[in-house]
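Student: Starting off with a structure, shown below.
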Amino acid sequence: MSGVRPPIMNGPMHPRPLVALLDGRDCTVEMPILKDVATVAFCDAQSTQEIHEKVLNEAVGALMYHTITLTREDLEKFKALRIIVRIGSGFDNIDIKSAGDLGIAVCNVPAASVEETADSTLCHILNLYRRTTWLHQALREGTRVQSVEQIREVASGAARIRGETLGIIGLGRVGQAVALRAKAFGFNVLFYDPYLSDGIERALGLQRVSTLQDLLFHSDCVTLHCGLNEHNHHLINDFTVKQMRQGAFLVNTARGGLVDEKALAQALKEGRIRGAALDVHESEPFSFSQGPLKDAPNLICTPHAAWYSEQASIEMREEAAREIRRAITGRIPDSLKNCVNKDHLTAATHWASMDPAVVHPELNGAAYSRYPPGVVSVAPTGIPAAVEGIVPSAMSLSHGLPPVAHPPHAPSPGQTVKPEADRDHTTDQL
């Protein structure tokens, strides 16, 4: 079934539209951008079961990080939703095809944390080669290192970087940034990316290989920088690990599902992979006490934080809010800057031809209560509240708001839709 949803009504004659931050509670960055066109709610939820009914019924826009997942079943709970903006680049936690079917645009912020993710990737690579983490840990544990023999023992496995071959899987924004940094350290850099047109390897001075097998066979260190989809889940598995060079390193700052952690743990224990560094994991939040990696040696793990800096966080939140603003003040999807399901949305929906009064009877004389301007708290443990600005405590709204009627979804027009691309080069990490 295709969803038929109208444009977002905005202006003095219409109710102030509701926008919700689904899995967070800090709206201080978003408010200056949205306060004159929307009421901003924060839900602080980890699933749609924790999202207040008012948001499910009335929110036209949603902001979200990577800590909540929206399946088709989840998306169908939102009765008025027109746009979701992922505060970050990756959107594998959203069913974008189902969103398109339901008339919901999905956008991301692909560029804000490119530098941070690339820097973190190089940090992991350098850590594996120079064993900084393990040397620090040895001193913390009281190991006394004085003689040359003791240094050799505690630093065993440290290697020279110059002349080593770094293999990059996925040469999107982050992949390119990693390549440029790696060359400065003396790496020979090759990459595998079947979606890029010819010529970029010449522009960047890189070596391109035509198959994943070639990259794995020729790389001393493999680093992942591609989005996650149904085609590349467990791209690194027991079979592909065996195609890697004996004693190679593995780094993943992209998506946890790209690596089969059971296969990786076994390869680390057997020494087929000399060391690995992961910022993303199959199950998050990650814990060393659970899962197949708990006993794996020569492993560095960080908590999906490679993307973060204060500057990057502010930039991506500002851009996400601006995308929501474009949706409210403009036309979906034409006014959007980073809509990742635009083709599917355009083919599957015909909201532009609908009379808004038909789809939203409250705009045609039905009773409707307007939110006061500011931030609305609809956190799981709280009641709806609104304030003029942002303060720790919120003033309660009445629970007696009249219900808003929403029609059933219109039947599918039966058009042939263009399939989504298997991969978007803007989805490198976050």
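Every residue gets a Cβ built from N, Cα and C, even glycine.
Keep in mind the model shows the original residues, not the substituted ones.
So Swiss-Prot lists the following for this protein:
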type	residues	note
MUTAGEN	A41 to E	Strongly reduces interaction with E1A
MUTAGEN	V55 to R	Strongly reduces interaction with E1A
BINDING	S89, 169-174, D193, 226-232, 253-255, D279	NAD(+) binding site
MUTAGEN	G172 to E	Loss dimerization and of NAD binding
ACT_SITE	R255	active site
ACT_SITE	E284	active site
ACT_SITE	H304	active site, proton donor
Student: Out of R255, H304, which has the highest number of nearby Cβ atoms, where nearby means within 10 Å of its Cβ, if these are the active-site residues?
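Tutor: Neighbour-count leader: R255.
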Student: Hey, of the recorded positions listed (A41, V55, L171, V174), which one tops the CB count within 10 A?
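Tutor: Of the recorded positions A41, V55, L171, V174, the most buried by Cβ count within 10 Å is V174.
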Student: Taking the Cα of D279 (NAD(+) binding site) as the centre, which of the recorded positions listed as V55, G172, R255, H304 lie within 10 Å of it?
Tutor: R255, H304
Student: I'm trying to understand the geometry here, so how far is the Cα atom of G172 (mutagenesis position) from the Cα atom of V55 (mutagenesis position), in Å to the nearest whole number?
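Tutor: About 35 Å separate the Cα atoms of these two residues.
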Student: Between the Cα atoms of E230 (NAD(+) binding site) and V55 (mutagenesis position), find the distance and write it as a whole number of Å.
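Tutor: Cα to Cα, E230 (NAD(+) binding site) and V55 (mutagenesis position) are separated by 30 Å.
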Student: Looking only at DSSP and grouping its letters into three states, which state does V55 (mutagenesis position) belong to?
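Tutor: The three-state answer is helix.
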Student: Using C-alpha atoms, which one of the recorded positions V55, E284, H304 comes nearest to V174 (NAD(+) binding site)?
Tutor: H304
Student: Can you count the other CB atoms that lie within 10 A of the CB of E230 (NAD(+) binding site)?
Tutor: 7
Student: Work through the recorded positions one by one (A41, V55, E284, H304) and name whichever has its CA nearest to the CA of T253 (NAD(+) binding site).
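Tutor: So, of the listed recorded positions, the one sitting closest to T253 (NAD(+) binding site) is H304.
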Student: Among the recorded positions S89, L171, G227, R255, E284, H304, whose Cα is within 10 A of the Cα of V55 (mutagenesis position)?
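Tutor: Checking each Cα against V55 (mutagenesis position), there are no hits.
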Student: Measuring Cα to Cα, how far is S89 (NAD(+) binding site) from the residue listed as 'active site, proton donor' in Å?
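Tutor: Checking the Cα atoms of S89 (NAD(+) binding site) and the residue listed as 'active site, proton donor' gives a distance of 13 Å.
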Student: Count the other Cβ atoms sitting within 10 Å of the Cβ of G172 (mutagenesis position), across every protein chain shown.
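Tutor: The Cβ of G172 (mutagenesis position) has 25 Cβ neighbours within 10 Å.
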Student: Need the DSSP three-state call for V174 (NAD(+) binding site) to compare against my parser.
Tutor: helix
Student: What recorded positions in the list A41, L171, G227, E284 lie within 10 angstroms of H304 (active site, proton donor), counting C-alpha atoms?
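Tutor: The recorded positions passing the 10 Å Cα test are E284.
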